[in-house]
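One structure is given here, and the rest of the page talks about it.
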Amino acid sequence: MGKYIRPLSDAVFTIASDDLWIESLAIQQLHTTANLPNMQRVVGMPDLHPGRGYPIGAAFFSVGRFYPALVGNDIGCGMALWQTDILARKYNADKFEKRLSDLDDVAEESWLEENLPSAFAQHPWRNSLGSIGGGNHFVELQQIDQIIDAELFALAGLDAQHLQLLVHSGSRGLGQSILQRHIASFSHHGLPEGSDDALRYIAEHDDALAFARINRQLIALRIMQQVKATGSPVLDVAHNFVSACQIGDQQGWLHRKGATPDDNGLVIIPGSRGDYSWLVKPVANEKTLHSLAHGAGRKWGRTECKGRLAAKYTATQLSRTELGSRVICRDKQLIFEEAPQAYKSAESVVQCLVLAGLIIPVARLRPVLTLKNSGGKKG
């Protein structure tokens, strides 16, 4: 365990192995974050990669002050896994691809009126509910490929004969608006705990957390209705948020930016759209700020993807993967940005967490059909 949880300084740690590549800029950003006032410890996950000033795939613990900029603009972003009643042996790729290709990015008003929970019926951002969003957000039908721990798998309520549905999305424009207002007033200086401004941000942050969770539920509902299926939730875990937390004998604030909690039951670590995802049981560890990787982690920046890939692949070719799955994405730029080649191997990230003693693998899931934003509402 010790050789995989690596101290880079008194306050900076990474979960890493010799076989796992981590970009030097991401390490620099870890050190930069550790130098923020009141910051006590920062931990980079195996999927660590550079962000806009602060790293993604990391957890940060501060005392007396917290930093909304570390959470970023997609407050509440996370993963939700559903068990569907779609029989794997009866899955028809052509039929499902057509049905999901016909689904608009944004839910119709009539659908929202019928399906929105009453608590969100008048929410200012209600029209974004049920929509995936851009970037690395997606919905994916998956099939259990390998059961690694049969007992834990059975306890999870999963069924290997039927397909699973994985939803990765967040608070959409709501989180962005909260961060923009905060940065305009306070820049990157953070907020002293207990202040009126801190309490106001936490209230807005918690609203965005709830909004993101409901959004994932509504996305799953829209998808299942579109393919005439039903399902039940297995897990829903956010990886972008800040919360009050005690680490050792210190009471403070734990920020997670692309970091999955290890104290919230089973979690899923997704791969790229052409890679396996892994259902795992966390092993709680205070040294790593009770956090795990949230995915495979990028190895290429978005702006370089098309230049690296366009000479080898067309957008149509990228809509099929080496694992035999299909990808629906009418945004021709995004399909290059989110190509499997732009990401690390999910297995390398999972293996690093296993060697560090931080997870117990439960099952491996293979992508079947991935849906991403089309780049605008289909009309």
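Any Cβ shown, glycine's included, is placed from N, Cα and C.
In this structure the noted substitutions are not present, so the sites keep their original residues.
The Mn(2+) 1 binding site annotation in Swiss-Prot covers Asp74, Cys77, His137. Cys77 (Mn(2+) 1 binding site) falls outside any helix or strand according to DSSP and counts as coil. If you draw a 10 Å sphere around the CB of Cys77 (Mn(2+) 1 binding site), it holds 30 other CB atoms from the protein chains shown.
Under the DSSP three-state reduction, His239 (Mn(2+) 2 binding site) is assigned to coil, being neither helix nor strand. Counting only same-chain residues six or more apart in sequence, the Cβ atoms lying under 8 angstroms from the Cβ of His239 (Mn(2+) 2 binding site) belong to Cys77, Gly78, Met79, Arg256, Gly258, Ala259, Thr260, Pro261, His294. For Cys77, His168, His239, the entry in Swiss-Prot reads Mn(2+) 2 binding site, with the evidence type similarity to another entry.
According to Swiss-Prot, the feature GMP binding site maps to Asn136, His137, Phe138, Val139, Glu140, His239, Asn240, Ser277, His294, Gly295, Ala296, Gly297, Lys372, an assignment based on similarity to another entry.
Quoted from Swiss-Prot, the note attached to the mutagenesis of His294 to Asn states: Very weakly aids PrhF in reversing growth inhibition due to ColE3 expression in vivo. In this structure, His294 (mutagenesis position) belongs to neither helix nor strand by DSSP; it is coil. Other C-beta atoms found within 10 angstroms of the C-beta of His294 (mutagenesis position) number 30, with every protein chain shown included.
What Swiss-Prot lists as active site, GMP-histidine intermediate is His294, and the listing cites similarity to another entry.
Note: the Cα of Ala296 (GMP binding site) and the Cα of His137 (Mn(2+) 1 binding site) are spaced 13 Å from each other.
Within 8 A of the CB centroid of the Mn(2+) 1 site residues Asp74, Cys77, His137, the other residues of that chain are Gly76, Gly78, Gly133, Gly135, Asn136, His168, Ser169, Gly170, Ser171, Gly175, Ala212, Asn240. Ranking the binding-site residues Glu140, His168, Asn240, Lys372 by Cα distance from Asp74 (Mn(2+) 1 binding site) puts Asn240 first. Proximity to His137 (Mn(2+) 1 binding site), defined by a C-alpha to C-alpha distance within 10 angstroms, is shown by the following binding-site residues from His168, Asn240, Lys372: His168, Lys372. It is Asn240 that, of the binding-site residues Asn136, Asn240, has its Cβ surrounded by the most other Cβ atoms within 10 Å. Separation of the C-alpha atoms of Lys372 (GMP binding site) and His168 (Mn(2+) 2 binding site): 10 Å, rounded to the nearest whole number.
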